[in-house]
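These notes are about the structure you will find just below.
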Amino acid sequence: MPPQKENHRTLNKMKTNLFLFLIFSLLLSLSSAEQCGRQAGGALCPNGLCCSEFGWCGNTEPYCKQPGCQSQCTPGGTPPGPTGDLSGIISSSQFDDMLKHRNDAACPARGFYTYNAFITAAKSFPGFGTTGDTATRKKEVAAFFGQTSHETTGGWATAPDGPYSWGYCFKQEQNPASDYCEPSATWPCASGKRYYGRGPMQLSWNYNYGLCGRAIGVDLLNNPDLVANDAVIAFKAAIWFWMTAQPPKPSCHAVIAGQWQPSDADRAAGRLPGYGVITNIINGGLECGRGQDGRVADRIGFYQRYCNIFGVNPGGNLDCYNQRSFVNGLLEAAI
């Protein structure tokens, strides 16, 4: 064989080996990247798996143990709920009864929030409303709607059917005072876009839209209005916030599902398991530790009404009047 052909063949072989090595290195780096939680932009693990404190998905104790686990934490490491279908927990008629006046002519969000949109969105979060026994699952749905109804309420003290029948009257903040844009290299604000409160949880600020969009697979930085124009995305954004821990805050889900165990510091701050801690997670800096507060009472009123519809006990520690606020976490929801 002529020497030049041999050299050419050897060179091709070297190139092939180098290419295969680079491909292997790329696959290795991708497989070693963190999968969930704050290490992955707030992403949730698939199939209801636990997200460990280091950003990995699994269903054994190292992944699911508290404290540490960031989201979808289940004692003993059993993945919660097989499908995430909540139709067996909340019926269409219960949804309509809870949000009795959401389609009232006076409500700007009339016609927007639907039962089917909620059920569809919930399927993307297998642990939501499917963790624990039936009573616990119903309490979680009641707590979620209790908090989000306060965020979107159109009720007043003498409203027909009472103030707690008017949740989900709004789908976005009215007359926002700012663009809610904080300079960020990671989550830069898109030209002409505003990041005021939208959806059931009134998602606010560009970094929250960025984190949420990355987790649910939608570009919300460039399209924040989707949270107010697409009901499924609106519910997904709210449930994402609910399911995502904000260290040192636990997730709302972990609290209501009985997975969160308060530390000594939490106990000293008056933060004990119950609905009140969820209020602290969502808006504690403005509402908690101030004694009696009408906003906190409003959140409780919605929750108690919904628990009554589901026939479950709301439990204790419902308020955060005497709780110290958590230090600011990564996310902020309420306005």
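Numbers run from 1 along the shown chain.
Each Cβ is built from the backbone N, Cα and C atoms, and glycine gets one as well.
Nothing has been swapped: the model has the original residues at all the noted spots.
Remember, it's a predicted structure, so these values are computed and weren't measured experimentally.
What Swiss-Prot says about the natural variant N17 to K is this: In strain: cv. Bl-1, cv. Shokei and cv. Yo-0.
The domain 'Chitin-binding type-1' annotation in Swiss-Prot covers 34-75. Beyond the ends of the domain 'Chitin-binding type-1' (34-75), by six or more residues, the same chain brings 81, 84, 125-127, 130-131, 210-212, 214-215, 240, 243-245, 247, 250-251, 253-254, 259-261, 263, 330-331 to within a C-beta distance below 8 angstroms of the stretch.
Annotation of the natural variant A106 to T in Swiss-Prot: In strain: cv. Aa-0. All protein chains included, A106 (variant position) registers 10 other Cβ atoms within 10 Å of its own Cβ.
Here the residue is the original one, but Swiss-Prot notes a natural variant at this spot, G127 to S: In strain: cv. Yo-0.
Sequence annotations record features per position, and here Swiss-Prot assigns active site, proton donor to E151. For E151 (active site, proton donor), the count of additional Cβ atoms within 10 Å of its Cβ stands at 24 [all protein chains shown].
Non-local neighbourhood of N206 (variant position): Y180, C181, E182, S184, W187, P188, C189, Y195, L221, each in the same chain, at least six residues away, with C-beta under 8 Å from its C-beta. What Swiss-Prot says about the natural variant N206 to D is this: In strain: cv. Ci-0.
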Whole-number mean of pLDDT values that fall within the domain 'Chitin-binding type-1' (34-75): 75
Surrounding CB atoms that lie within 10 Å of the CB of G127 (variant position), all protein chains: 28
Residue counts (helix, strand, coil, in that order) that DSSP gives for the domain 'Chitin-binding type-1' (34-75): 11 helix, 7 strand, 24 coil
Secondary-structure category, per DSSP, in which G127 (variant position) falls: coil
